[in-house]
Amino acid sequence: MYLTREEERILAGEEGEARAKALEVIVKVGEAVGAERLIPIKHAHVSGASYMTIGDAGLRFLARLAESGARFSVPTTVNPVSYDVEEPGAIPMTRLSPRIVKAQSEILKALEAMGADLILTCTPYYTEVPRRVGLREGDSVAWGESSAVAYANSVLGIHTNREGGPLALMAGIAGRTYFYGAHDPEWRKPRVAYRLETPKVLDETEAGVLGEVIATQHRDEHPPLLDAPLGGEAALKEFSAAVGSAGSLAMVHITGVTPGDPGDMIEEVVTMDYGDLARRMEDLAPGFEPDILYVGCPHASIEELRRLYRALSKAGERAGRRTVVSISRSLYLQALREGLVEKLKGLGVRFVRDSCLIVSPFSSGARGVRVATNSYKAYFYLSKKGVEVGLAPIEALPKLVS
């Protein structure tokens, strides 16, 4: 692999052993996939920060890194953790042991020592981070959160491979990643197109199910091209989360949304019918009265909070008291300033910052609990943990509670 003089200096340990080791990892992975050079990144986002996800082994790894003097060389942010840092008991039906609290606290301490910005969200694109870092279309980053990776490539035109948590961590320390995959303009040109014949604009749950279909069908190494009407930011967010959870796609070129020229390399066109999508929606619809109405996977946007308030205002108190919203601390503060938090709490809604039902102890101890959500990703992961999950858009959720 070709290295610049600066990269050779880093690898030789002139900027510390920790940064040299991090760059060595990036180089070895790059060589394994055939990358010919490295590129600088402007930002890293580390996934796998929850103790429920990485356990004691992950804690020891991060603690050793911090003790070795490892420091992030580019702005680096962090995914959600096991609980709301300021209100640990915020997640309902969840037993949070002192051991989990202590271990999670040590993980955060190690990441903070390395210079991480503890925004603790899976939606860094909703925070002030892109503006603060100066991220623009075409910039390269190293993100580890699958839903954010798909959103960055497909909606924002920011370039990132789907990095594992440790690799995003190493990229943040090294300040480099390998030139391959989503960083290569040629790779970003689709060869297979999917066209959905539909009489309507898709809401976020339909978009999520469409994401499942695309992710499980697509086999080409290049990203697919999608021609389908996705209705607004929630639909784009849930679609991105679905293609990242049901499969391993890092990007879908969405007609009319994704920046940049998709090129003219299409070799195959797959036509899909809305009826097939509707039948899958029926399979996933709640056939029960839920114990929890859940919004915010990935973390909720301000627009979703507004929609939720309008929907709950028309429903009874019972629906509000069963509603849980997970959200980034950054957007929670914005919603607080707009009066949305007070309005929703007045209806009984519970907020969970810094965390979510998936990466908290809830997902391992909620067997038998019934959850209705607008998120395909929440359905995908919670149903694997023995939770009964049904899918419905925000406007339909309160109507499920009698």
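Heads up, the Cβ atoms here are built off N, Cα and C, so glycines get one too.
Counted within 10 Å of its Cβ, the other Cβ atoms near Pro80 ((R)-5-phosphomevalonate binding site) come to 29, all protein chains included. The (R)-5-phosphomevalonate binding site feature in Swiss-Prot is assigned to Gly48, Ala49, Ser50, Asn79, Pro80, Glu145, Ser146, Lys377.
Reduced to three states, the DSSP call for Cys122 (mutagenesis position) is coil. Residues or ranges marked as [4Fe-4S] cluster binding site in Swiss-Prot (evidence: a curator's inference): Cys122, Cys297, Cys356.
The mutagenesis experiment Cys122 to Ala is recorded by Swiss-Prot, whose note states: Almost loss of activity.
Within the same chain, residues at least 6 positions away in sequence whose Cβ sits under 8 Å from that of Glu145 (mutagenesis position) are His45, Ser47, Asn79, Cys122, Pro124, Pro298. Among the sequence features in Swiss-Prot, the mutagenesis site Glu145 to Ala is noted as follows: Retains 76% of wild-type activity.
Listed in sequence order, Ala241, Ser326, Cys356, Leu357, Ile358, Thr373, Ser375, Lys377, Ala378 are the same-chain residues at least 6 apart in sequence whose CB falls under 8 Å from the CB of Cys297 (mutagenesis position). While the structure shown retains the original residue, Swiss-Prot records the mutagenesis experiment Cys297 to Ala with this note: Almost loss of activity.
Around the Cβ of Cys356 (mutagenesis position), the number of neighbouring Cβ atoms within 10 Å comes to 33. The annotation that Swiss-Prot gives for the mutagenesis experiment Cys356 to Ala reads: Almost loss of activity.
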TODO: May I ask which residues of the same chain, at least 6 positions away in sequence, place their Cβ under 8 angstroms from the Cβ of Ala49 ((R)-5-phosphomevalonate binding site)?
DONE: Val78, Asn79, Pro80, Val81, Ile107, Leu108, Leu111, Leu120, Gly165
Open item on the list: Suppose we draw a 10 Å sphere around the Cβ of Ser146 ((R)-5-phosphomevalonate binding site). How many other Cβ atoms does it contain, all chains included?
Closed with: 23
Task: For Gly48 ((R)-5-phosphomevalonate binding site), nearby residues of its own chain (Cβ under 8 Å, 6 or more apart in sequence) - done: Ile54, Gly58, Asn79, Gly144, Gly164, Gly165, Pro166
Open item on the list: For the (R)-5-phosphomevalonate binding site, please report the maximum Cα-Cα distance among Gly48, Ala49, Ser50, Asn79, Pro80, Glu145, Ser146, Lys377 in Å.
Closed with: 18
- [ ] Starting from the Cβ of Asn79 ((R)-5-phosphomevalonate binding site), draw a 10 Å sphere and report how many other Cβ atoms land inside it.
- [x] 27
